Amino acid sequence: MVRKPVVSTISKGGYLQGNVNGRLPSLGNKEPPGQEKVQLKRKVTLLRGVSIIIGTIIGAGIFISPKGVLQNTGSVGMSLTIWTVCGVLSLFGALSYAELGTTIKKSGGHYTYILEVFGPLPAFVRVWVELLIIRPAATAVISLAFGRYILEPFFIQCEIPELAIKLITAVGITVVMVLNSMSVSWSARIQIFLTFCKLTAILIIIVPGVMQLIKGQTQNFKDAFSGRDSSITRLPLAFYYGMYAYAGWFYLNFVTEEVENPEKTIPLAICISMAIVTIGYVLTNVAYFTTINAEELLLSNAVAVTFSERLLGNFSLAVPIFVALSCFGSMNGGVFAVSRLFYVASREGHLPEILSMIHVRKHTPLPAVIVLHPLTMIMLFSGDLDSLLNFLSFARWLFIGLAVAGLIYLRYKCPDMHRPFKVPLFIPALFSFTCLFMVALSLYSDPFSTGIGFVITLTGVPAYYLFIIWDKKPRWFRIMSEKITRTLQIILEVVPEEDKL
């Protein structure tokens with residue numbers, strides 16, 4: 001059984017409860033008649049669902065540094081093969097999540113699926129690492145790319161000061177947090193616009209590339225599978241780069257409870273998004289190779305800029321703006337989705353209860369959104385973020401593979417469970433095996449980094465027993481926790497979701 005939030009013996013519930021009109025009694029607001037229930041609304045349509053998936057998948061990587069795959073494959077042909085295979089494998093994972101999302105109709109993504117199938121301990125470990133390290137570090141990394149590229153047009157002749165990048169990055173992070181705190185609808189609308197910008201940027205690269213092919217610029221595709229020798233032990237790293245570029249297909253499942261008609265919308269949004277992204281990624285890489293050879297691509301710090309300078313002339317100045325908008329879209333979509341993960345984990349008693357509360361008027365999970373802000377700022381101004389993400393990249397695929405393996409378990413354990421969308425069993429089997437295979441080979445290829453990541457992940461086990469299992473916490477601690485919760489409720493104007501009261 002999942003341990004539910006502890007109900008205080010000191011005060012009634014330990015937190016302030018909103019009245020039927022969604023008002024905190026301590027705020028002294030006059031109650032307007034017929035106000036909506038305080039709960040998250042189903043505002044994610046098919047278009048918004050597609051924009052969430054595409055908007056979070058396509059970040060800066062495809063524009064800045066798709067060379068990670070090429071470095072670890074050794075040839076143009078093998079790199080394009082890896083891009084295609086990673087797209088197909090990501091589609092398999094996404095289809096598996098489509099079945100999980102339409103069978104277990106709860107928000108939270110892999111946290112929820114692991115919780116339902118394998119119990120609270122592995123689910124807690126997943127959200128523990130996500131909250132404290134992975135999500136703040138990942139948000140800081142993509143935000144730094146935003147900061148760098150939004151400033152690039154103003155520093156054409158000189159190096160951009162590192163402090164300026166971090167300051168504008170901090171502003172961008174704050175804007176995203178405020179946007180997601182204030183309105184679900186506006187956040188979704190802006191995500192649609194930013195997704196359109198991403199696809200426009202990709203088309204700006206693909207169309208000239210196709211024209212180059214028509215003109216016969218195919219010299220870089222001759223002997224496509226010959227090139228630098230690359231050990232088979234480096235292929236997992238190529239897959240990591242490829243799969244990382246496709247990461248984001250699972251984010252719609254984080255907001256299942258806010259999706260309109262999820263039984264139809266989730267599978268359809270996933271299929272549309274993955275088809276667009278896979279075709280777009282492969283064609284973008286093909287376009288690069290029509291103008292840039294393998295050696296030049298490996299030396300370039302911003303492949304899209306190099307490509308556009310050669311083919312688009314002065315229009316290449318617009319490329320950094322498109323890259324910055326692409327990064328901003330990934331920031332926005334990631335915060336929108338992951339805040340629901342923290343919201344659900346809090347609702348299940350695995351995070352502080354304030355994180356499962358909703359703003360009485362905006363109907364947004366305000367605390368679950370803003371908790372990321374200080375953590376991301378700490379990551380932004382400290383440490384080597386890339387190394388930290390490398391340490392923990394295996395954990396993402398380990399838990400995603402575990403969640404998809406849970407689908408197979410449910411097929412045999414609960415064969416009569418209602419499944420509006422069902423995939424052939426070989427799809428989740430192949431995907432979960434691939435995830436575990438990548439984790440095993442990463443341990444073989446880079447045991448030091450993977451070992452550090454494994455140790456960091458395991459810190460969630462003692463944390464689980466300390467914060468979740470241990471019920472007999474000191475009275476002073478419980479009193480202090482409740483005072484903090486009530487104070488934050490008043491400041492933030494949040495209450496528990498009405499159906500949970």
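Cβ atoms here come from the backbone N, Cα and C positions, even for glycine.
Listed in Swiss-Prot:
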- ARG135 to Lys: Loss of L-cystine transport activity (MUTAGEN)
- ARG135 to Ala: Loss of L-cystine transport activity (MUTAGEN)
- ARG135, TYR244: L-glutamate binding site (BINDING)
- LYS198 to Ala: Loss of L-cystine transport activity. Does not affect location at the celle membrane. Does not affect expression level (MUTAGEN)
- PHE336 to Tyr: Does not affect L-cystine transport activity (MUTAGEN)
- PHE336 to Ala: Decreases L-cystine transport activity about 50%. Increases sensitivity to erastin-induced ferroptosis. Significantly decreases the L-cystine transport activity (MUTAGEN)
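Recorded features from Swiss-Prot, shown on the structure.
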residue : record                   : contacts (Cβ under 8 Å, 6+ apart)
ARG135  : mutagenesis position     : GLY334, VAL338, LEU372, LEU375, THR376
LYS198  : mutagenesis position     : ILE54, GLY55, ILE58, PHE322, LEU325, SER326, GLY329
TYR244  : L-glutamate binding site : GLY61, SER393
PHE336  : mutagenesis position     : ILE52, ASN180, SER187, ALA188, GLN191, VAL255
